Every structure is written in structure tokens, then in C-alpha cells.
Amino acid sequence: MANYQTAHAQERRIQELDQTVESIFDVRKRMGKGAYGIVWKATDRRTKNTVALKKVFDAFRDETDAQRTYREVIFLRAFRCHPNIVRLVDIFKASNNLDFYLVFEFMESDLHNVIKRGNVLKDVHKRFVMYQLINAIKFIHSGNVIHRDLKPSNILIDSKCRLKVADFGLARTLSSRRIYDDLEQDGMLTDYVATRWYRAPEILVASRNYTKGIDMWGLGCILGEMIRQKPLFQGTSTVNQIEKIVTSLPNVTKLDIASIGPSFGSVLLSRNIQRDRRYSLDEMMKNCCDDGISLVKALLVLNPHNRLTAKEAIRHPYVSRFQYASAEMDLHMDVVPPLKDHVRYDVDQYRNSLYELIDRETSCSNRTVSNSTPSSNRDELPKPVRVTKQARTTSAKQPTTSPAERKKEPSSVEVTQSRKNIKLLGSAHKAQSKEINHMESAITQVSIASAPPAAAPPAPAATAPAVPRKSGDKSVPKCQHNNAAVQRELAAVAAAAAVARRKKSSWQSQAQSQGKFHTEAKAHVQTAIQTQKDNIKDSPPRMIQESQSLTEAKAPIPKNRYSNKMCQEKKYKKKHHSMSCITRDTFPSETEHRQQREERAYQRQMKRELQLKESYRRRIEAESEPLKETTEQESKTIKVIEQKVCEHTEKKADESLSKDQQKDSITFGTCVRERIHHLELEMEKCTEELVDFVELNADVLNYANVSTHLKKLQRSKESDEKDEDDRRALPEGIGGPGSQNYEIFRQEQEKERQRQVQEFLARDETNEYDNLDLDHAYRAKYYTAYKEIGKELNPAPDSGGRDSGSEHSPGRDNYTTYADYFLKYTTPQQNWNDLERANGLQREHDRIYGLFWLNDRRQEEKYRRKLAQNDQEELPVHHHKACRHRHHKPNHHAPYDHMRPTEDDIQEADSLPESN
């Protein structure tokens, strides 16, 4: 039951606020509670701003807590200019000298709660959060300070994704080697789970080699948690934490262990731990982008010297898109606390250093005190009792000094104390003014009662009443603060004089002691007034007048020479007051004169500006007209140039087209002419060769062989009827049948050639080159065929003649077609000369046709090779209908004889299909 009551009382004390803090801030709700403090959301009554009020309970309980509190205040003040570090607004001390109050700017949430909610942060938000975090750490590291406690709960964030780093209780400098460190003592403790998951390996193994890489490891853990939405290494103890880290990272080398430094925990890193691929960084962050995985791997490196620095990390592709020059903030000097960071001092030294810091800030900002309770964070007013006690102690230590010296020494101490109080006080409250008035009346009564009735000076004149103050006036003039300090000094001097009078020797009379007292009091008053002279002069004339009247009313008036001097001083003050009134009366005229001068100067300046603007406008109008004309001319010129360019382009296109057509026509005409000329030459050659062949083989081409061939190769009657006109016999007496048919052949061939030339020339004009028909140039079907010769002219197959079926017969199974080239014989008694002539013509025709066919095939092969080499399509101007020829059928009945023409060799042209 007792333990429960104690715990309940402790909890109630934690929840309570100091009276001074409660009077300044309106607490709205509690935001959170930690191991060292509690945070409220509050509103400042003075500025109406929403702030975060943090109470550090038992801040000076021991040296460790005192050093933690001191570090947090010092480093927050040093880094308060950075936008990504939480700003310390104000600090307050508690009345119990144990608790401590810190006032921060208000932030809506922290990163831990944002991650815990789920998919609140998108990829761009994570990148921006990481950029701000790296930017803040870079600024901290530029001051040679490390945070050492980076975790999501220490990173504040608002709805606009603005981030601020907080909680600098574990931060420290790297300027010198430390003697004591709180992390060395509890580095291996298992109850500090919240931060263990984000600690670097060198801290887990209790290494003394602290570097800035500690914070970079924490950044990697935070980024991994944002991407994975849960911590990367959730160790249940320090050993388990090290095992999880080693499992996820690559193999540990001796160089990695040496980089951490010798420690008892380095043995854990050197152990062979079985690695599971499921817990590697690649597997845990498989859903992340490549840039994010790359940054995490670069930060989570076992060797602290190989980790990315803050300056390198801010240029990483994952966050480089947010980098801009204006955000680059660095400290160009190290942050050095007033108390050395590597030495642990007493609790009182840390407390006194912080209290002095509060006093200096109070003096600089001139803040007002909300009430005069003892729990205020401002220094209390010195009580006269304490001053008297100090004076007694001082006089007891110096018994040989004179009474004047004994009174002078405590007064100097009080003057110094009063100066300090004047700097610390921002204003005085009504309760303080009442207390001062009561004290002054008590001092006056003591000074009057100290003298005997016989030697008492005449009663002083009635003091002037104090200037009343309105209850609604909240501002207190500065001169009243100074006057209050003077009155306190007078009270201290009077109290010290009273004590001295009670202890003085019996031989000194009361009149003498009273005179000395007044003389010394006058000197001390003059000294106090001189110390506050500058502050009084800085006040407005009305406040100076009020302070002077208040001083005259409250100052004690002696009745001897001192009173005469005081009267003279009053006259001087009245004169000074009249001069101030004159100055105050003439002040408005000078002000009005100055305002008039300023107004005239302003009017002149405005007039000059208007004139300048008008001149600029006229100049622009004058310059714009020629510019418009020039622009119009240029536009017209550009249009003309465009038209000419278009016409020139069209003309060039037409010329190129006509040139191509002309070139094609010239090429086609040249091709046709060359072809005709070539055919003529070949016909002449074939004629000569045919004649030579007939002369050489006259014995072979006898009448018997010809009759045999005519019988087998006689044409049908239908074809004879179609060519009846062409096969009409010449009149008797005009040449032989062979000469008649040859002359007809030559005439018809010449006509056909002329007709084809005309057709080619006509097609050359119409560009119709697609279907050229040159079949008639090679066919010879204009000779009349012989009629069937009687069977009696054919020898028996085995008679032994030329046409017999024996091996020695040269005309066996040779079915030649001479019928198309010779006349039909009605009687077998035809003239032998005519037959010989016909046979010669037939041989000549066969030779010419064979040469033509071979040459044509040769030309076609050359033409095809040329097309294949150029890899181009066959042009229409070169296209003509190819003549298809039958292949020679192999004869399996008789051996080949070169002197024996076959039907395929002699009459192949007759079997070709008619062209369309």
C-alpha cells in the first residue's frame, strides 16, 4: 500500500506543472511521455502561439541526467537556425530546482506514427523525407557533432511532409576524447529496446571509436523501415541484434572488424553465423526501386569508414532531385559547449550553467514576469533581511575597521547585487511596489527612532504622494525599475547603519554617528543614482519626470547641511524639469518641420519619377513607329521570298521529272535501235553461214532425204488453207520454187521489220513499253510447204540408203520440218535444181535461226546477271516478252550425228505459241 501511494504521488508530481509555467501557458492535451519527460500541447498566453511544452522531470537527479539535459539545451540552441531541426523557443526552471521546462515549436506527429499507419507515404514522400533528414544530419556533422539517437520517434513531421530532428540528449561533440559517456555504461543493456534496433554495430559492441558513421547507419535503418514498413533488425537483445545485422550483410572480413576497433563485442562479429537468404537486404527490400536499395546498401555497411557521408548521401540519385543551392547550410566552426563535453561535472555546475544561460536570455529579451510567486523562473528580489545578515557577517570578520568602512563594504556588495537585479528584472508588479513602499516607510521610522529625543533632527516635511497607476495599465516604465533598485539600496544602507550604531563604542555621541550616517548615506545615494543615470536618460521625458518626482517624494530629507544641499539639488532638478518642458514644447515644431521637409523631398522625387516615366513613354512611342514599318517591310519581303522559293522548287521538280522522262525515252529508243541493228547484222551472218553450210553438205541434202523428211513433217490441210495465198506457185518460166519462196520471205521480213520499227517509235511517244512483241522477228512462217510426196519416193527402212533404219543410215528417225520452207510438189518429177536450191535455203535458214536463238539466250543471261548485280527492279523500258523455246528432246533410238539436223533444231520456231 505504501509503495502504491508513493508511485501515485510520484506520478502526480510528474503530471503537475509549475505555477509560473502554468500561468504563462495554457495546456491543452498531453502529446506523449517518455523515460525522461512528458510533452504537452499548449498555447502561449502572451503570443497566442501553439507550442510543445516538454517537462524534463528530475533533470538534475544525478550527473548523467544533468549532462543529458545540458547537452540538449546547448545543441538545440546551436542548431536552431536550421529548418530541419526543431527550434527551441524558450526554457524555464522549476521552483524545486529539479525539473526543467523546454518550449519547442509544435509539430503534429512523428515518423514512427506515420509509418505505423500503413501506406501513408508514397515513393516521392519517402524520397523527400530522406532528403530533409540527410540535410539536417549534414548540418549537424558540419559542427563536428553526432546525434547518436536517430530513430523514427525522434523525427517530427507535419501534414505538409516537413521534417525536423529532435531529442539531442545523447548528442555529443567529436572534438576531443571523452572520459565518461552514458552510452558506454548502458550500451549492452537489454531494456533499451527502442533505440537498439537503430544502433550501429560499433555501439553495440561497445567500441570507443565513435565516428559520424553512427548517424549514417541510423539513416539507413530509417530508410529501410519506411520502405519495408517495419524495422529491418528487430533484435531481442544486443547479441541477437548483432546476429541479425551480420546475417543480412555480406561476409565479415578482418578489415571490417579492425575498422570497428578492439572490444569484447568484436568476437561476435568474427563468428561464423549461418546466413539465410530470406533475411538478406535484397530479399527484405525486393519491392523497392533500385535507387532505394542502392542507398540502403551504401549506408548499412559494417565498416564505418566505408559508409556514405552526409555530403555524399545528399547527392545520391534517390534524393538528388530535391537538392538546391539555397538549402545547403553548413557550420564553418565546431560547436563547443561552455562546459567541456568530454568531462563529467557535478550536478550543481550543470544546473548553474543552465540558470546563467536563462538569466542572460532574460536580460536580452526583456521578458515580463507573469507573477511574483517563489516558483518563478526569474531571480527573486533580494530581501533586506539577507542583506543585513551579509553585512553583519562582513563586519564580524573585520572588527578593527571603522564604522564607516563597515557600512561601506556591505553597501558595495548590495550595489553589485542591485545592478544584477536591474538587468534581470523586466518589470515590477503591484505587489512588489507595495512591498517597496512599506519597506521605505519602515526605513524612515527606523532612522528617526535611532536618534535620541534631545538630538533628534526636526521632523521632515511630508513626502509627496506617489503617482497613482491605473489598474488597466499593464506596462511598467523602465525608470520605475531603476527607482525601485535605488530604494532597495537605500534600505540596505539604512539597515546596515542601524546595526552599526548599535555596535559602536560608547565614547562616540549619537549626534556624531547620526552625522556620519547622513554623510555616508548621501555618498551611497549619489553613487546609486550615477549608476542608473544612463538608463534614466534613455527613457522618454514623461517617464524621466515621473521618476524624478517619485525620487523626490520617496527620498529621506535630512535637516542639517545635507538638507540645504538637497534643496539646491531640488532647484537644479526644477530647472532641469523646466528645460525638459521647453524641449518637449519645441519638439513638435521640429518634428513638423522635419516632416514637411521629408514631404517636399518626397514630392520632388515623385515629380522626377513621373517626368522620367513620361519621357520614357514618348521615347518608346517614337521608336515604335519605325520599328512597326520595318516589321511590315520585313514581313512583305519574307512573303515574296517564300513565293519565289516555292516557284523555284516547283520548277526544279518539273525539270527533274522531264529529264527523267527524256532519259527514259532516250534509253528505250537507243535500246530498240541497237536491238534492230543487232538483228540485221545477225541475219547477214546467218545468211552467209547458211550458204556455206549448203555448199559443204550438198551431198547429204539429196532428193531422197528431203522427200523422206517432207513426208513425215507435212503440215495439215487446215494450215495450208490459211496460208493459201502465201503458198501460191509462181508462173511457169520464172525461177524455181526455192527462189520464189526465198524472195517472198525476204520481202515479208523487211515489211515486218519496218512495221515493228514504226510500232516501237509510236510506243516511244506514248511510253507504252510493257508488252513488246518481237516474236515475228524470229519466226519464218511465210514459205509455202511442200505437198505430201508419194510413198514410192521413200526407200524401205532397211534398204541401206540414207533414210533406212540401219545404223549406217544418216536420216533415220530424223523428222525435220522442211515443208514450211519449200513449195508443194504435185508430181515427183520436179526439177532437181529447184530441190537443191530449196535444200540450200533450208540449211541457211536453220543455221541463221540457231545462231539467233543462241545469241538471244546469251543476251538474256547477261541481262539477268546485270540486274542481279545492281539489285534493282527491271525497268519497263527494257521489258519485252521473252521467247520461250522448247528444250531438245533426247533421242534414245539412234546416236547423235552432227550432220543430221533434227526437227527441234530446224523448225523449233513453228511450235511457239502465238503472242497476245
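Each position is counted from 1, following the chain as shown.
The backbone N, Cα and C atoms fix where each Cβ goes, glycine too.
In this structure the noted substitutions are not present, so the sites keep their original residues.
What Swiss-Prot lists as domain 'Protein kinase' is 25-319. Sequence annotations record features per position, and here Swiss-Prot assigns ATP binding site to MET31, GLY32, LYS33, GLY34, ALA35, TYR36, GLY37, ILE38, VAL39, LYS54 based on sequence analysis. What Swiss-Prot says about the mutagenesis result for LYS54 to Arg is this: Does not lead to transitional endoplasmic reticulum sites disassembly. Partially rescue transitional endoplasmic reticulum site disassembly induced by amino-acid starvation. Positions annotated as active site, proton acceptor by Swiss-Prot, on the basis of sequence analysis: ASP149. According to Swiss-Prot, the mutagenesis experiment THR190 to Ala carries the following note: Does not lead to transitional endoplasmic reticulum sites disassembly; when associated with F-192. Where Swiss-Prot documents TYR192 to Phe as a mutagenesis experiment, the accompanying text is: Does not lead to transitional endoplasmic reticulum sites disassembly; when associated with A-190.
The structure, with features from Swiss-Prot marked on it.
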residue: MET31; record: ATP binding site; DSSP (3 states): strand
residue: GLY37; record: ATP binding site; DSSP (3 states): strand
residue: LYS54; record: mutagenesis position; DSSP (3 states): strand
residue: ASP149; record: active site, proton acceptor; DSSP (3 states): coil
Binding-site residues listed as MET31, ALA35, VAL39, least Cβ neighbours within 10 Å: ALA35
Recorded ATP binding residues, MET31, GLY32, LYS33, GLY34, ALA35, TYR36, GLY37, ILE38, VAL39, LYS54 - maximal Cα separation rounded to whole Å: 14
Other residues, Cβ within 8 Å of MET31, GLY32, LYS33, GLY34, ALA35, TYR36, GLY37, ILE38, VAL39, LYS54 Cβ centroid (ATP site): LYS55
Most Cβ neighbours inside 10 Å, all chains, among the recorded positions LYS33, LYS54: LYS54
CB contacts for the residue listed as 'active site, proton acceptor' [other CB atoms within 10 A, all chains]: 22
Whole-number Å value for how far ALA35 (ATP binding site) lies from ASP149 (active site, proton acceptor) (Cα to Cα): 14
Inter-residue Cα distance where the pair is VAL39 (ATP binding site) and LYS54 (mutagenesis position), in Å: 4
Local confidence of the domain 'Protein kinase' (25-319) - pLDDT mean: 83
List of residues, in chain order, with Cβ under 8 A from that of GLY37 (ATP binding site) and at least 6 apart: LYS54, LYS55, VAL56, PHE57
